[in-house]
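Enquirer: Just dropping this structure here.
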Amino acid sequence: MPFLPGKMPKPAVCRRPATSFHADLAGGSRYLYWKHNATPSPHPRRPRVFRVQGDTAMDWQGLRFLGESPVDGYVLQNCTYSPSLVALAFLVACLAGYTALDMVERVGNSLSHPRLWQWIGAFCLGSGIWATHFVAMLAFHAPIALRYDLPITGLSLLIAVAASYLTMYMTARPRFGLLPCLLAACCIGLGIAAMHYTGMAAMRSVATQYYQPSLFALSVLIAIGAAFTALAAVPYLRGRRSARYRYMKLIASLLLAGAIAAMHFTGMAALVLSVPAGTPLELQASADSLRLGWLTGVLASAIAACGIWAAWSEKQRERRLSENSRVNALLNQLDHAHASLRQMARYDSLTGLQNRTAFNEVFVQHLENCRLRGKGLAVMFLDLDHFKRINDSLGHDSGDQLLKIVSERIRSVLRDSDVVARFAGDEFCVLADLTQDHEAHILSQRLMQKMKEPIALDGRTLVMTASVGVSLYPNDGEQCEELLKNAGLALHQSKACGRNNAQFFSRQLLVRATQELQMEEELRQALRDDQLELHYQPILALADGEVHQLEALVRWRHPTQGLLGPDRFIGLAEANGMIDQLDDWVLRRACRDLRSLHLAGHERLRVAVNCCASNLGRASLVDEVRHALEQAGLAACFLELEVTEDALMYNIDQTIPLLERLRELGVSLSIDDFGTGYSSLAYLRRLPLDALKVDRSFIMDIPASQRDMEIAQAIIAMAQKLHLKVVAEGVETPQQLAFLRENHCELVQGYLFSRPLPLAALEEFLRAYRFDAAPPLRSLNQA
């Protein structure tokens, strides 16, 4: 068979019967051949193969695809194959298909060099297709000598690699749908066919090759169809690690190998070899072909194995990179979280100012710098006046907005070297370097003046004031803690002086603070050790002169300072959260003492107990009163609770329901120190009250003060119009008593009748009073 273009040799003509079969059994050959003579037949049968002679034949490299049956020659049939090489060829195809799918997966998932993996996959698949063809051709045994043209064989390899690359390129698309899959299947299917028939063109022998058109077309369709089925699994191989992943990949590789093998052997089934007449036919030695086939198969398998190993190594590398990236991402997140936590730990999230933690660190550095340079330093506490009222009335969002505005204003006043921090709520702290002490006074005034500028907030215009406390280094301390403490004492003094002012630390403040701290500790100890006691001041009725009621007044018998009045420790108890415990003790002790007086024969006596503002904010007050009465065995009608105007007005909407519950319990209610606080007559008529107590400040200057007399008269008249009893406090002279009697005041108390007395002295007073008939009242009645 000629391989290069040119004129084909004319087959020899044999003079034999029209048609006959011959078996050449020389050397044990089982090859059959079919002879045609040159005598034309009047009824020619339909040709089974392609015609050799004539210009109508399609001739390329000695291959005939179209034409009539060959004449005057032999057609070789029933050529055999080496089973081991056929199996090896299929194994090579499987490895090539598996490697190609592995590369497809790499191209889709690779983090780097996807084009390189396309070329590696194309070479592995193309060389595998070519090796499958070549090993299968070496497995082909024909009774003629066969050899292969090297350039054309190399061309078939290039065709296989090129088709494989185009297929790899198509499958690398992110969206590999039905149409791209069909195009890729056509590409690889046609590439396999082109490689096969180009490789067949490289085969050289005395025979002429003919192809049956139907089988030829079927081989191409089989290659495309099987490739399409295999490539349809590509989308499922990307990013999938399910239980069926490996099975799907194996099945797809078998389908791709089947496409290669099916195309090859279908193409071989379409092949018909025709030899010239008289050509000797003998079985060729197959040992060399077998060795060459195995060598080729092993090399191709090694190439595929290297591709699989490379893909596996890349997977491991990318897995390590992915793990490292994940770890690095976690570390970055941790760093970011650490930075965020550090930011949150050092800076106020609302205003962006430093918080106490960061301020303390900066304070140490500032103080050390001032110490080295010999300069002064001012520590200022700034607290907004009545900020809680803003939160309660406008809401916390408005309060937060106000704090942002205030922080910006403080920044605008300070220098770049100064430091400002937000400690808590509406409290700010400033560090300012000083050359002279009077600069601190100037700065504090500038801060206070800046705070007074109008603020537009939620459609309102607000004017805020601030209290400032200042301590100076080195005059007021040389340590951070000491300077902060002293500035806090100065701020406390500023609030005590009416707010909206600046106070500088002095040693007297420290002495007072030390005393208050000691008093606080001793008061707690007094509550635990029962060092408190109640004194009772009688309240008399002007109508009959009888003692109708007692006011319970707490006293503290201090171990070193003696008997202390409530003005010495009530404020301390309120400031340190002990007032609730103190009021509860007074209530229980007063109920118990009154019960003992009832048992002593004073059954009509009632007792009045003071109730602080914080107690009116507790819903448990009613239960505490009920428990104290039950524990003492006392009826509720004998108890009266006294509250101040300020306590009532502090939270009037919550106070009114609480007072109504106390009235339902049977407890009487009165307003203590009436006229000294702020109240509204509209609220006064809504309150469930029984009595008003005129403060002693309106009684003490009667009759010298005409204004006080008019105020007292107005209060008494108003109470009578509201059907409330009136109790006048601080009655100390007969003139005051006469004035109250003339204005129809019902009840009086004061030093004119008795000082507050302990229980034992009170019992003596009641016994003596019963028989003495109250000299002041008796003389007044006689007059």
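Residue positions begin at 1 at the first shown residue.
Yeah, the Cβs are placed from backbone N, Cα and C, and that goes for glycine too.
The feature domain 'MHYT' is assigned by Swiss-Prot to 81-274, with sequence analysis given as support. For 375-507, the entry in Swiss-Prot reads domain 'GGDEF'. According to Swiss-Prot, the mutagenesis experiment Ala424 to Gly carries the annotation: Shows diguanylate cyclase activity. Positions annotated as 3',3'-c-di-GMP binding site by Swiss-Prot: Gln537, Glu551, Arg555, Asn610, Asn615, Asp672, Arg696, Glu732, Tyr751. Here Swiss-Prot flags Asp672, Asp673, Glu729 as Mg(2+) 2 binding site, drawing on similarity to another entry.
Describe the structural context of these features.
Expert: Averaged across the domain 'MHYT' (81-274), pLDDT in this predicted model comes to 75.
Ala424 (mutagenesis position) falls within a strand when secondary structure is assigned with DSSP. For Ala424 (mutagenesis position), the same-chain residues that are 6 or more apart in sequence and have a Cβ closer than 8 Å to its Cβ are Arg356.
According to DSSP, Asn615 (3',3'-c-di-GMP binding site) sits within a helical segment. Around Asn615 (3',3'-c-di-GMP binding site), the C-beta neighbours below 8 angstroms that are at least 6 residues distant in the chain are Ile579, Asp580, Asp583, Leu621.
According to DSSP, Glu729 (Mg(2+) 2 binding site) is assigned to coil rather than to any helix or strand.
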Enquirer: Taking only same-chain residues 6+ apart in sequence, whose CB is under 8 Å from that of Arg555 (3',3'-c-di-GMP binding site), what do you get?
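Expert: Arg555 (3',3'-c-di-GMP binding site) has long-range Cβ partners Leu532, Glu533, Leu534, His535, Leu563, Leu564, Gly565, Pro566, Pro756.
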Enquirer: Would you list, in sequence order, the binding-site residues among Gln537, Arg696, Tyr751 whose CA lies within 10 Å of the CA of Asp673 (Mg(2+) 2 binding site)?
Expert: Arg696
Enquirer: Please state whether DSSP places Asp673 (Mg(2+) 2 binding site) in a helix, a strand or coil.
Expert: strand
Enquirer: Given Asp672 (Mg(2+) 2 binding site) and Gln537 (3',3'-c-di-GMP binding site), what distance in Å do their CA atoms have, once rounded to a whole number?
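Expert: Counting only the Cα atoms, the answer is 15 Å.
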Enquirer: Could you state the whole-number distance in Å separating the C-alpha atoms of Tyr751 (3',3'-c-di-GMP binding site) and Glu729 (Mg(2+) 2 binding site)?
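Expert: Tyr751 (3',3'-c-di-GMP binding site) and Glu729 (Mg(2+) 2 binding site) have their Cα atoms 9 Å apart.
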Enquirer: For Gln537, Asp672, Glu729, Tyr751, listed as binding-site residues, tell me which one has the smallest number of other Cβ atoms within 10 Å.
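Expert: Sparsest of the binding-site residues Gln537, Asp672, Glu729, Tyr751 by Cβ contacts within 10 Å: Tyr751.
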Enquirer: So if I measure Cβ to Cβ from Arg696 (3',3'-c-di-GMP binding site) and keep only same-chain residues at least 6 apart in sequence, which ones fall under 8 Å?
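Expert: Within the chain, Arg696 (3',3'-c-di-GMP binding site) has Cβ neighbours under 8 Å at Glu729, Gly730, Gly750.
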Enquirer: Would you mind pulling the longest C-alpha to C-alpha span across Gln537, Glu551, Arg555, Asn610, Asn615, Asp672, Arg696, Glu732, Tyr751, which the record has binding 3',3'-c-di-GMP, in angstrom?
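Expert: Taking every pair of listed residues, the largest Cα separation comes to 32 Å.
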